[in-house]
Amino acid sequence: MATATVLEKANIGVFTNTKHDLWVADAKPTLEEVKNGQGLQPGEVTIEVRSTGICGSDVHFWHAGCIGPMIVTGDHILGHESAGQVVAVAPDVTSLKPGDRVAVEPNIICNACEPCLTGRYNGCENVQFLSTPPVDGLLRRYVNHPAIWCHKIGDMSYEDGALLEPLSVSLAGIERSGLRLGDPCLVTGAGPIGLITLLSARAAGASPIVITDIDEGRLEFAKSLVPDVRTYKVQIGLSAEQNAEGIINVFNDGQGSGPGALRPRIAMECTGVESSVASAIWSVKFGGKVFVIGVGKNEMTVPFMRLSTWEIDLQYQYRYCNTWPRAIRLVRNGVIDLKKLVTHRFLLEDAIKAFETAANPKTGAIKVQIMSSEDDVKAASAGQKI
């Protein structure tokens with residue numbers, strides 16, 4: 001086992017449970033285990049996690065205790081958007097060395113089932129996805145993980161490295177939706193995934209792009225990211241079809257939504273909310289597509305006959321596969337800039353406050369990052385690379 005860096009701080013993690021408690025406590029592997037290489041399996045490396053983003057699913061596991069069939073059944077560590085430094089490697093690992101900066105792709109697959117063997121490993125029948133019960137997540141100071149799922153990020157900041165996970169979600173959607181250069185595109189929802197999808201759609205050449213949300217502040221934030229994006233504030237009292245008319249009106253510079261009006265070929269649905277999915281369906285052109293990235297309730301009602309008579313494809317996404325190298329290139333080469341998305345930063349020991357901030361709409365939080373040291377928090381907040 002090769003090691004680097006003087007390790008001094010104990011391992012702690014951010015836990016929830018069936019009672020919806022949230023706390024910070026000692027976590028595995030222990031500091032002594034990390035120093036001595038105990039528990040490091042063949043093919044694994046130990047990572048000192050330096051930055052982790054809070055995902056909406058983390059908040060949902062805390063508040064609701066489940067997402068569909070994925071249920072918290074005991075003490076459970078959250079977090080799956082992380083980057084850090086390799087501090088130890090198993091003897092058989094040759095692709096990484098202590099000191100390497102990496103982003104963690106948070107899955108472990110079986111490499112034996114049909115999805116794995118056909119390259120769609122996000123559908124692995126035996127997947128262990130970090131932070132999805134019962135598999136503990138990355139919100140801890142040290143973690144062991146297979147080297148094959150640790151992607152070198154070079155001189156990229158750990159903060160950007162942690163944002164590669166939500167970017168991968170967006171890239172998977174853009175690719176599978178078939179979005180083309182010059183396509184009119186609708187993005188529903190200006191949360192973190194919607195905003196990253198907006199950046200990705202712009203990079204892919206979509207034009208014009210309209211983004212929707214119920215929060216005017218988030219729409220203003222979207223315009224700060226992509227100044228020429230058009231925005232539509234969803235009206236709560238209107239039907240899905242009526243909101244769609246408003247969306248089409250925005251696509252047409254206020255000239256209405258009647259026959260001949262420009263409609264999006266692709267709608268990237270990033271909320272998972274039934275009314276938003278329905279509005280997207282009512283918005284797209286004949287032969288268009290509604291691509292659902294957002295996670296919603298187990299069952300929902302959609303305008304079936306609109307889908308049928310307008311030949312609209314309704315397509316879904318589950319996580320991602322084979323996206324991380326591309327995501328790294330896009331960020332490293334400046335094609336997609338994610339820095340503005342981070343609005344709040346907290347120390348690992350202050351994770352409860354971080355989660356409260358992420359969960360409260362009044363804070364204006366977009367992406368909340370949790371970092372392993374006070375120096376990292378101060379440096380990142382000052383715009384310095386960590």
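Glycine is no exception: its Cβ is also placed from the backbone N, Cα and C atoms.
Substitutions noted, but not modelled.
As annotated by Swiss-Prot, Zn(2+) 1 binding site applies to CYS55, HIS80, GLU81, GLU165. Sequence-distant contacts (6 or more apart, same chain, Cβ under 8 Å) of CYS55 (Zn(2+) 1 binding site) comprise GLY79, HIS80, GLU81, SER131, GLU165, PRO166, PRO192.
Close to CYS124 (Zn(2+) 2 binding site) in the fold, though at least 6 residues off in sequence, lie ASN107, ILE109, CYS110, CYS113, PRO115, CYS116, each with a CB less than 8 Å from its CB. Swiss-Prot lists CYS110, CYS113, CYS116, CYS124 with the feature Zn(2+) 2 binding site, giving similarity to another entry as the kind of evidence.
The Cβ of ILE293 (NAD(+) binding site) lies under 8 Å from the Cβ of VAL169, SER170, GLY173, ILE193, THR197, MET268, GLU269, CYS270, GLN317, each of which sits 6+ residues away along the same chain. Annotated NAD(+) binding site per Swiss-Prot: PRO192, ILE193, ASP213, ARG218, ILE293, GLN317, TYR318, ARG319, in sequence order, evidence recorded as similarity to another entry.
According to Swiss-Prot, the experimentally introduced change MET70 to Phe is described as follows: Abolishes enzyme activity. In sequence order, PHE61, THR132, PRO133 constitute the residues six or more apart from MET70 (mutagenesis position) in its chain with CB-CB distances below 8 Å.
Every protein chain considered, the tally of other Cβ atoms within 10 Å of the Cβ of TYR318 (mutagenesis position) stands at 12. TYR318 (mutagenesis position) falls within neither a helix nor a strand when secondary structure is assigned with DSSP, and so counts as coil. Here the residue is the original one, but Swiss-Prot notes a mutagenesis experiment at this spot, TYR318 to Phe: Increases affinity for D-sorbitol.
DSSP assigns ALA359 (mutagenesis position) to a helical segment in the three-state reduction. Taking a C-beta cut-off of under 8 angstroms and a sequence separation of 6 or more, ALA359 (mutagenesis position) has the following same-chain neighbours: VAL59, TRP62, HIS63. Mutagenesis annotation in Swiss-Prot: ALA359 to Thr, described as Alters cofactor specificity from NAD to NADP; when associated with 213-SR-214; the structure shown retains the original residue.
A gap of 23 Å separates the Cα atoms of ASP213 (NAD(+) binding site) and TYR318 (mutagenesis position).
If you take the C-beta of ARG218 (NAD(+) binding site) and look for same-chain residues 6 or more apart in sequence within under 8 angstroms, you find ALA190, GLY191, LEU195, ILE366.
Summary: among the binding-site residues (CYS113, ILE193), the fewest other C-beta atoms within 10 A of the C-beta are counted at CYS113.
When the binding-site residues CYS110, CYS116 are scored by other C-beta atoms within 10 Å, CYS116 scores highest. Residues THR52, GLY53, SER57, ASP58, GLY79, SER82, PRO106, SER131, LEU138, ALA162, PRO166 surround the recorded Zn(2+) 1 site, their Cβ atoms falling within 8 Å of the Cβ centroid of CYS55, HIS80, GLU81, GLU165, which are themselves excluded.
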